Amino acid sequence: MFQTGGLIVFYGLLAQTMAQFGGLPVPLDQTLPLNVNPALPLSPTGLAGSLTNALSNGLLSGGLLGILENLPLLDILKPGGGTSGGLLGGLLGKVTSVIPGLNNIIDIKVTDPQLLELGLVQSPDGHRLYVTIPLGIKLQVNTPLVGASLLRLAVKLDITAEILAVRDKQERIHLVLGDCTHSPGSLQISLLDGLGPLPIQGLLDSLTGILNKVLPELVQGNVCPLVNEVLRGLDITLVHDIVNMLIHGLQFVIKV
């Protein structure tokens, strides 16, 4: 007759043995899936988001807002500042007959610089990226004549940066900056406030015309070198994943 105590001991030993074997490696010929690549690349949408986040963070940490705040607008507008006779001369000539002494404008101050959400599109052939960098600033035009601000303007401008994957002489592939320019038609200038007694509309129209001529290239010339610097400092893993997609023309910027 089989002893109950022996049965208990048998099952106890069996359970202990199975527990021990549970910690052993699974043989390679079994059909369980193997994790041969634990560090999987980001999904396409995740890759695009990681790129825009990295660029945005790099621009901010690289001093973009300070660059915008210190744009040398007054140096360009005042007499002798980069144009024949200076642009302020033409601007002030239209209103000084109404307001004597307005030629004493001494300051055009940039305030509240902003970097808005970056945009990203991919070329139809899949080999290029175009990053839209939307920027915002406020301009304050001051004069000692009235001891206050004449005008406050809100300005928005987009910079578009082309990103390419290129192969160097050592056959290494890098992300590089292609064309970097202001987006045509993206400059927006709006009046925030101005002193009522002054001929604001005439001053605004003249100043807007001048800013349309000089501001886009001024911003472009100061921001694009920083974009190039940020691009060279991107995380190597992120760069590798993006280069792989661009070289093979694979679409990973998903439009929703």
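The backbone N, Cα and C atoms fix where each Cβ goes, glycine too.
Predicted, not measured: the structure shown is a model, and the values here were computed from it.
Listed in Swiss-Prot for this protein:
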| type | residues | note |
| --- | --- | --- |
| MUTAGEN | A48 to C | Forms an artificial disulfide bond. Negligible effect on surfactant activity; when associated with C-253 |
| MUTAGEN | I76 to C | Forms an artificial disulfide bond. Reduced surfactant activity; when associated with C-214 |
| MUTAGEN | C180 to A | No effect on surfactant activity; when associated with A-224 |
| MUTAGEN | V214 to C | Forms an artificial disulfide bond. Reduced surfactant activity; when associated with C-76 |
| MUTAGEN | C224 to A | No effect on surfactant activity; when associated with A-180 |
| MUTAGEN | V253 to C | Forms an artificial disulfide bond. Negligible effect on surfactant activity; when associated with C-48 |
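Just so you know, of the mutagenesis positions A48, V214, V253, the Cβ with the fewest other Cβ atoms around it within 10 Å is the one at V214. Closest in space to V214 (mutagenesis position), of the mutagenesis positions given as A48, I76, V253, is I76, taking the CA atom of each residue. A Cα-Cα distance of 38 Å separates I76 (mutagenesis position) from A48 (mutagenesis position).
Distance between Cα atoms for A48 (mutagenesis position) and V253 (mutagenesis position): 6 Å, as a whole number. A helical conformation is recorded for V214 (mutagenesis position) in the three-state DSSP classification. The secondary structure of C180 (mutagenesis position), as reduced to three states from DSSP, is extended strand.
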